[in-house]
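For reference, the structure is listed below as structure tokens.
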Amino acid sequence: MLRFQRFASSYAQAQAVRKYPVGGIFHGYEVRRILPVPELRLTAVDLVHSQTGAEHLHIDRDDKNNVFSIAFKTNPPDSTGVPHILEHTTLCGSVKYPVRDPFFKMLNKSLANFMNAMTGPDYTFFPFSTTNPQDFANLRGVYLDSTLNPLLKQEDFDQEGWRLEHKNITDPESNIVFKGVVYNEMKGQISNANYYFWSKFQQSIYPSLNNSGGDPMKITDLRYGDLLDFHHKNYHPSNAKTFTYGNLPLVDTLKQLNEQFSGYGKRARKDKLLMPIDLKKDIDVKLLGQIDTMLPPEKQTKASMTWICGAPQDTYDTFLLKVLGNLLMDGHSSVMYQKLIESGIGLEFSVNSGVEPTTAVNLLTVGIQGVSDIEIFKDTVNNIFQNLLETEHPFDRKRIDAIIEQLELSKKDQKADFGLQLLYSILPGWTNKIDPFESLLFEDVLQRFRGDLETKGDTLFQDLIRKYIVHKPCFTFSIQGSEEFSKSLDDEEQTRLREKITALDEQDKKNIFKRGILLQEKQNEKEDLSCLPTLQIKDIPRAGDKYSIEQKNNTMSRITDTNGITYVRGKRLLNDIIPFELFPYLPLFAESLTNLGTTTESFSEIEDQIKLHTGGISTHVEVTSDPNTTEPRLIFGFDGWSLNSKTDHIFEFWSKILLETDFHKNSDKLKVLIRLLASSNTSSVADAGHAFARGYSAAHYRSSGAINETLNGIEQLQFINRLHSLLDNEETFQREVVDKLTELQKYIVDTNNMNFFITSDSDVQAKTVESQISKFMERLPHGSCLPNGPKTSDYPLIGSKCKHTLIKFPFQVHYTSQALLGVPYTHKDGSALQVMSNMLTFKHLHREVREKGGAYGGGASYSALAGIFSFYSYRDPQPLKSLETFKNSGRYILNDAKWGVTDLDEAKLTIFQQVDAPKSPKGEGVTYFMSGVTDDMKQARREQLLDVSLLDVHRVAEKYLLNKEGVSTVIGPGIEGKTVSPNWEVKEL
């Protein structure tokens, strides 16, 4: 156990210590302990509510982005998803706020930059963050009443959980089907092969924990009464852990908590510490799962090996295990990467790989996907661990030093959402009786580690391997992709549905029809929202933040508090330089620079040096749009950051990867990279299918959208898939891949049109970096590759005979988009289009697509820079109905919507949540550098947004939406008899 002997190192921390003396009583709360943490510039205060036993953790820090959360321990009793469905229904109305979904309604009555509710494996929590004190008080009140006093109506359970309902609600002769937001959400989740693997792994090794999100096969067993019982048992102050962070007075929160908890007593809880399987001998579990259509048949298996390694309550041992996991599996020089991935045994690490502290035990897992022979995989892993024990110095000391350096740097790197990240790191352990102060004692753990490393060296890790892994029982888990799996899920659902329907009598069926009609009527009701607290437009400052930037030649500098760190960004404008046929190779080129190696060094050697001396080096390619014209700006970017004293290393590494990356010598590494990219294609679509659909639709309108589709969309996935098919033909691979990347290197690496952005904490440091930039540019070619190529603005749009495309994926649900043409960033109509998109989302599409249609999410968005108006739906069981809703939105606004000034103001509040969201120091001024959007442009747009009227909304609805068909894209399974030519183009991947 680490000792909590700390001393305040600053005036602010000393003040906090005096403000909250140990033993002090504040509104029924007693201060139990206080902990200054100077290295994080914070003071932690641990309090307990005397009447109920509720625990509160306050993090006092000079940060205006304040955070509140209330969390409950919620062990799932089964896999019906009751914790998850309760999380949803809790936010569907409460005693004080008896409106449908006050949580969603508060999204446009607030300036919160984050609002959410989340279900963990054995806990549920409700966090938000905002910079506005009144907003903080408003949301805190809504969150507390929603969680402690929810209405939990039957119709909310039906809507958010699951229900039997006619496919066509108004037609009693139409088929009865399963509906429900969570039901469809989880159907979408199991379409993601990575999620399915992780979920089944957790259920196999930790069956007592059940599936808190819900297994669709089990969700339909949940009854309304079970939901009420689960809330009564778990959503009680005695089971609550509340959290605050920031610079607002703690006493205001304690006062409100005490008032909310006043009607409750102390309730004894005997939560059983849920344990995993009893791993006394080796266990091997094999299952079938989703096939990945982008991988060959022999690469359809995911497999992992897991060992139980002590308990997370031993925080130091857990820290050592995490370092060991990092040494084993993180980066190109890690032994598991070299022996498992580079060797070709697998394509990439599986989603469960690494060290995971669970409820009661730590799990260390080594897993890969795309494995052809599981026995070879197991033998290789076992041999690696055995060799690590038999080698005198198995780990390069530089790698360990690099890990320490990364930990130190991460502590100094200031993030805008620091409070939320702190909550996420503390809460899982805190709900399982791990002292939250232990999680904050970063420096103490690091000092102990340094000392042990000096005295014990590598035996520190060898002892862990000997204690927990070698000759210890192992849990092996694998899932083989099956072409029949998707059909088996459909068949199971139909069988389950038939069983439910068979059990119904005629009266039950009449009740189902009536209930569907009543639910729709409820959803259509105009509600009185006056009970909800709200901010006003006057709470939004008319003038936005401006960042002072100094420009000298090709370099911009921003001086701000960076905590001793310097961030450097470089970019080269590639317009009119690259031949169109090389555009698809650009993302692979950027990835290759930080994966392959040079003529003289492997990337594993380079990577270790990067981690030892910097916070990281990255390269990327992106396309933005000119704010005045929407013309494309194709950019190659390269970034790096380090301590002020080490910025010379950034330029050293940039020079190395830009000038010396050798595609020919490292072609084997290039093949590994292509395999890795191909293996993650399908899961990336399952995670963000609506974004892929939106991008594909937008690519029909502007060259910037078409380029973005080539670089980041479905077309890029197809391209990587094609390259993957060339790997076994060496001659073709050299010609079609290696030679093309080498050619790109000549086009890209040149100082022409190259610019830089420095973020640091002093003019002296900025001048030092400017000098380093000059020396760096002297090493690069100049003028060898000028804009003499095809005009980037002429890049071809996606040509299609019809305006509807189905892109087939083996999912259980769909993702949809419909796109229409908008205007450039500086055009005044852009602000009205953005406000209209928000009003459609909150006042129309949420009800139609989610509440009625059963999709997990849906709405409208406007990309101000790209000038594209988009509709979308996410995990949608009724994609064609959603598309019809999108198509009729213009008519709805002009004929049916009864929007008033309040609706307009709420839309503006929602928009400014992101416009005025806090930025980290490294993000200040970067929009101007990357996109050319000046402070004056942002201010003009800000004023336009604030001044948008209802007449403006109606005008742009008529001009840009009414009678406009748009371009539609659906991603997911085929829809029998509906998505056929000539009206639809169907793409098979």
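Each residue, glycine too, has its Cβ placed from N, Cα and C.
The noted changes are left out; the structure has the residues it started with.
If you check Swiss-Prot, you get these features:
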{"type": "MUTAGEN", "residues": "His84 to Tyr", "note": "Loss of function"}
{"type": "BINDING", "residues": "His84, His88, Glu185", "note": "Zn(2+) binding site"}
{"type": "MUTAGEN", "residues": "Glu87 to Gln", "note": "Loss of function"}
{"type": "ACT_SITE", "residues": "Glu87", "note": "active site, proton acceptor"}
{"type": "MUTAGEN", "residues": "His88 to Tyr", "note": "Loss of function"}
{"type": "ACT_SITE", "residues": "Glu160", "note": "active site"}
{"type": "BINDING", "residues": "Gly972, Pro973, Gly974, Ile975, Glu976, Gly977, Lys978, Thr979", "note": "ATP binding site"}
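Mapped onto this structure are the features recorded in Swiss-Prot.
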residue	record	CB count, 10 Å
Glu87	mutagenesis position	24
Glu160	active site	26
Glu185	Zn(2+) binding site	24
Pro973	ATP binding site	19
Gly974	ATP binding site	14
Ile975	ATP binding site	15
Glu976	ATP binding site	7
Gly977	ATP binding site	6
Lys978	ATP binding site	12
Thr979	ATP binding site	20
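His88 (mutagenesis position) counts 22 other C-beta atoms within 10 Å of its own C-beta, drawing on all protein chains shown. With respect to their backbone Cα atoms, Glu976 (ATP binding site) and Glu185 (Zn(2+) binding site) stand 22 Å from each other. Across the structure, His88 (mutagenesis position) and Gly972 (ATP binding site) are spaced 25 Å apart at their Cα atoms. Reduced to three states, the DSSP call for Glu976 (ATP binding site) is coil. Non-local contacts of Gly972 (ATP binding site) by the CB criterion (under 8 A, 6+ apart in sequence, same chain) comprise Gly689, Leu806, Lys808, Phe809, Phe811, Val813, His814, Tyr815, Pro879. On its own chain, His84 (mutagenesis position) has Thr119, Val182, Met186, Ser212, Gly213, Gly214 as residues at least 6 apart in sequence with a Cβ closer than 8 Å to its own Cβ. Calculated from their C-alpha atoms, the gap between Lys978 (ATP binding site) and Glu185 (Zn(2+) binding site) amounts to 23 Å. DSSP assigns His88 (mutagenesis position) to a helix in the three-state reduction. For the pair formed by Glu185 (Zn(2+) binding site) and Ile975 (ATP binding site), distance between Cα atoms is given as 19 Å, rounded to the nearest Å. Taking the C-alpha atom of Glu87 (mutagenesis position) as reference, the shortest distance to any of the binding-site residues Pro973, Gly974, Ile975, Gly977, Thr979 belongs to Pro973. What surrounds the ATP site, by Cβ distance within 8 Å of the Cβ centroid and not counting Gly972, Pro973, Gly974, Ile975, Glu976, Gly977, Lys978, Thr979, is the set Leu806 from the same chain. Spacing of Ile975 (ATP binding site) relative to the residue listed as 'active site' is 25 Å (Cα to Cα, whole number). Note: the Cα of Gly974 (ATP binding site) and the Cα of Glu160 (active site) are spaced 26 Å from each other.
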